[in-house]
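Asks: My questions will all concern the structure given below.
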Amino acid sequence: MARLKVKVWGEYACFSRPEFKVERVSYPVPTPSAARGLLEAIFWKPEFRYEVRRIGVLRLGTPFALLRNEVGNRMGAKPFFVEDARQQRTSLVLKDVAYLVEADMVLRPHATDPLPKYLEQFERRLKKGQYHHTPYLGTREFPAYFSPPDGEVPDGGLNLDLGPMLFDLAFVEDPGRPELTFKRPGRGEVQGYALPLFFHARIREGWLEVPAEKYQELYRLEEGHAKGA
């Protein structure tokens with residue numbers, strides 16, 4: 001594996017807490033899955049995965065109430081008129097944020113090229129500001145900017161207990177529960193369901209540490225069910 005470090009920032013961010021069902025309320029820091037999404041936006045290949053190790057808070061951001069238009073229906077196989085499902089909801093978002101993301105790039109079993117090849121491609125894109133698709137801070141309307149770390153360090157006096165936080169979604173292959181169709185790297189499309197995984201999040205001395213054992217739980221759910229399918 002290889003360690004990556006990226007600075008990300010933006011004018012607005014919203015990393016939604018799941019316990020607020022109607023209105024969106026943001027965590028003060030990206031969830032591990034949101035941080036992974038930022039890295040995948042910069043560079044992604046099916047031959048490797050990112051494991052986020054920790055997230056540093058450079059600028060905590062100011063809570064800001066924002067009225068947004070959202071669609072109340074989930075996208076399904078059948079089309080629907082957006083205007084019929086549009087809703088106005090208040091979101092408590094963050095204004096003016098910046099973070100450091102540290103993660104490991106880990107090869108998947110079917111990879112044929114060495115890890116340094118992908119690491120060099122990532123670092124090259126990071127320095128040039130290139131990306132696979134537009135990175136965003138929690139929601140697509142809040143674009144993210146990124147660069148190599150510039151020496152700025154997290155606030156060592158910042159300590160927060162954030163409570164339960166979404167770690168990631170485990171896409172469990174299960175033909176007996178075909179709620180979703182998704183792709184498995186190196187195998188194509190399969191059917192199954194998404195299972196959310198949580199952990200108790202704490203910011204200590206400006207850093208949110210991501211428990212490494214959660215990745216093992218994620219892989220057991222995804223790969224274990226695939227082997228038994």
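Every residue, even glycine, has its Cβ placed from backbone N, Cα and C.
Copying in the features that Swiss-Prot gives for the protein in this structure:
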- Glu23 to Gln: No longer binds pre-crRNA (MUTAGEN)
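Distances, neighbours, how buried they are, the whole picture for these features please.
Replies: Glu23 (mutagenesis position) carries neither a helix nor a strand DSSP state and counts as coil. The Cβ of Glu23 (mutagenesis position) lies under 8 Å from the Cβ of Arg89, Thr90, Ser91, Leu92, each of which sits 6+ residues away along the same chain.
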